[in-house]
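S.K.: From Swiss-Prot, here are the annotated features:
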type	residues	note
ACT_SITE	C411	active site
BINDING	53-54, Q131, 177-179, 197-202, 243-244, 264-268, 274-275, 323-324, 455-456, G493	NAD(+) binding site
MUTAGEN	C64 to A	No loss of activity
MUTAGEN	C192 to A	No loss of activity
MUTAGEN	C198 to A	No loss of activity
MUTAGEN	C355 to A	Minor loss in activity
MUTAGEN	C411 to A	Loss of activity
Amino acid sequence: MTDNNKYRDVEIRAPRGNKLTAKSWLTEAPLRMLMNNLDPQVAENPKELVVYGGIGRAARNWECYDKIVETLTRLEDDETLLVQSGKPVGVFKTHSNAPRVLIANSNLVPHWANWEHFNELDAKGLAMYGQMTAGSWIYIGSQGIVQGTYETFVEAGRQHYGGTVKAKWVLTAGLGGMGGAQPLAATLAGACSLNIECQQSRIDFRLETRYVDEQATDLDDALVRIAKYTAEGKAISIALHGNAAEILPELVKRGVRPDMVTDQTSAHDPLNGYLPAGWTWEQYRDRAQTEPAAVVKAAKQSMAVHVQAMLDFQKQGVPTFDYGNNIRQMAKEEGVANAFDFPGFVPAYIRPLFCRGVGPFRWAALSGEAEDIYKTDAKVKELIPDDAHLHRWLDMARERISFQGLPARICWVGLGLRAKLGLAFNEMVRSGELSAPVVIGRDHLDSGSVSSPNRETEAMRDGSDAVSDWPLLNALLNTAGGATWVSLHHGGGVGMGFSQHSGMVIVCDGTDEAAERIARVLTNDPGTGVMRHADAGYDIAIDCAKEQGLDLPMITG
């Protein structure tokens with residue numbers, strides 16, 4: 001970026017311990033999590049405020065970041081800070097059970113909800129792309145998507161390979177903040193993986209954090225390693241420096257047959273996130289400033305080639321699926337008429353979980369102490385004693401996942417269990433078992449908090465894929481319930497014009513008041529997911545609503 005206000009050569013690290021720098025834990029928590037989003041161990045490009053996902057930023061510019069920090073340190077417990085696309089625009093009197101921060105990022109009136117108009121606004125300093133958890137201050141590094149990716153690979157193994165992916169291998173691309181979870185998720189599921197990435201710096205980061213095991217010198221070397229490890233039944237992840245739009249067609253040409261194919265490049269943002277075939281990264285970034293339309297066209301043409309290769313694999317009978325980056329849409333716009341012949345991962349593998357309100361529940365230890373996370377891991381096992389799959393996940397996470405920034409954990413649980421765990425964590429803070437408060441949040445990719453016809457709400461039973469009332473209702477309900485901060489975003493995951501979604505974070509500070517808020521929010525939030533899927537006619541969701549006592553007037557009334 002050429003705007004000096006969007007670049008600062010500084011390293012940010014959230015405070016640790018139990019000493020406040022703000023007036024209460026309800027304002028200290030968003031302050032620390034904002035700073036944690038920009039920790040160099042966490043963010044992809046923190047000096048430009050970019051957390052992950054192409055240009056997903058934590059604040060609009062450095063002046064806005066400074067003012068957010070300053071405002072949070074003085075904010076009272078009966079005040080609410082309003083943040084508009086990464087800019088702090090107002091502080092208003094509310095009450096002690098209201099959110100301390102309300103955030104709206106990247107939202108545009110539908111007719112203007114496209115990258116061209118957004119980029120004009122961004123260039124003028126009038127907007128910011130918040131992705132999902134970048135601008136809502138609850139990104140925890142690649143761990144945040146590891147379990148969801150793991151669950152996807154495990155379910156694919158159940159559906160296609162008799163219950164296991166051992167001795168199988170996954171072909172994919174993208175090792176950014178989200179895609180970087182793929183190699184570790186495949187390894188944890190028991191599969192090998194070949195992970196193509198066009199930036200060596202991202203490969204180095206994933207090697208350093210142990211998300212990927214090793215790097216091949218070239219494609220031939222990668223294929224030799226894959227053949228060896230699958231023959232030995234070993235689950236080892238391999239990174240390959242290169243361009244997916246060049247390598248996938250070459251694999252098709254050679255007759256190489258993976259066992260599973262997906263992709264998690266930043267295809268949602270052709271101007272900033274997808275390197276055209278034959279280009280260097282330096283060419284791409286330079287021309288994005290001077291010839292944006294040509295860059296977008298070249299990137300989308302390469303995506304069309306990439307998707308055609310994925311379709312070729314699918315024709316061979318290889319399980320092939322989109323992992324939520326909107327690459328099928330981009331390819332379709334470039335003339336690949338049947339780009340949507342392979343499904344998205346949600347309708348293919350994840351929707352039954354969403355029907356029960358199960359999704360990416362996460363928490364972070366504001367103390368900075370890893371031991372606080374290990375104690376909460378043990379509490380989860382204690383309170384959910386009979387879920388062997390969940391216990392195995394927690395054991396693998398402790399063994400294999402390196403914390404990035406403040407220690408955190410991701411754990412997919414649903415309606416009923418989220419509130420149970422939240423109340424237990426709050427009690428652990430009250431008793432002193434945890435050395436400081438924890439925050440509980442989630443990805444916007446959850447059962448009731450997103451409308452995204454090419455991802456989370458693809459192929460809904462009743463055809464309501466594009467109805468975006470649901471994330472709005474989710475945000476309103478979480479605000480009414482007393483979440484500590486609530487966010488409403490547009491364009492996350494799949495890009496401008498293709499999604500609306502909401503997020504929430506709540507603080508466990510050990511008080512009675514926190515317990516009341518936790519009980520409300522962590523019941524209502526997944527409850528909206530069950531409601532949304534029950535309304536669409538899913539029997540699993542209807543049964544869950546009845547079992548959990550949800551009051552759905554048109555269904556349970």
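Each Cβ is built from the backbone N, Cα and C atoms, and glycine gets one as well.
Those substitutions? Not in this structure, it's all original residues.
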S.K.: Are there any residues at least 6 positions away along the chain from C355 (mutagenesis position) with a Cβ closer than 8 Å to its Cβ? List them or say none.
M.R.: S447, V530, H533, A534, Y538, I540, A541, C544
S.K.: Enter the number of other CB atoms within 10 angstroms of the CB of M178 (NAD(+) binding site).
M.R.: 30
S.K.: For E456 (NAD(+) binding site), which residues in the same chain are close in space, meaning a Cβ under 8 Å from its Cβ, but six or more apart along the sequence?
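M.R.: Residues satisfying the criterion: G324, V346, F354, L445, V450, S499.
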S.K.: DSSP three-state call for M178 (NAD(+) binding site): helix, strand or coil?
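M.R.: Note: M178 (NAD(+) binding site) is coil by DSSP, not helix or strand.
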S.K.: Would you pick out, from the binding-site residues Q199, N243, S266, the residue whose Cβ has the largest number of other Cβ atoms within 10 Å?
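M.R.: The residue with the most neighbouring Cβ atoms within 10 Å is S266.
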S.K.: Near N243 (NAD(+) binding site), meaning Cα within 10 Å, which of C64, C192, C198, C411 (mutagenesis positions)?
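M.R.: Taking C64, C192, C198, C411 one by one, the ones whose Cα falls within 10 Å of N243 (NAD(+) binding site) are C198.
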S.K.: Return the count of C-beta atoms lying within 10 angstroms of the C-beta of C198 (mutagenesis position), excluding that atom itself.
M.R.: 24
S.K.: At a 10 Å cut-off from the C-beta of G53 (NAD(+) binding site), count the other C-beta atoms across all protein chains.
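M.R.: Other Cβ atoms found within 10 Å: 29.
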S.K.: Far apart in sequence but close in space: which same-chain residues, 6 or more away, have a Cβ under 8 Å from C192 (mutagenesis position)?
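M.R.: Once residues fewer than 6 apart are set aside, C192 (mutagenesis position) is near K168, W169, V170, A186, I226, Y229, T230, K234, A235, I236, S237, I238.
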S.K.: Do you see any of the mutagenesis positions C64, C198, C411 whose C-alpha is within 10 Å of L275 (NAD(+) binding site), and which ones?
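M.R.: Near L275 (NAD(+) binding site), where near means Cα within 10 Å, the mutagenesis positions are C198.
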S.K.: Indicate the candidate from C64, L275, C411 with the smallest number of other Cβ atoms within 10 Å of its Cβ, considering only these recorded positions.
M.R.: C411
S.K.: Determine, using Cα-Cα distances only, which of these binding-site residues is closest to C198 (mutagenesis position): G53, M178, S266.
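M.R.: Closest by Cα: S266.
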S.K.: Measuring Cα to Cα, tell me the gap between S266 (NAD(+) binding site) and C411 (mutagenesis position) in whole angstrom.
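M.R.: Here the two Cα atoms lie 25 Å apart.
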S.K.: Sort G53 (NAD(+) binding site) into helix, strand or coil using the DSSP assignment.
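M.R.: In three-state terms, G53 (NAD(+) binding site) counts as coil.
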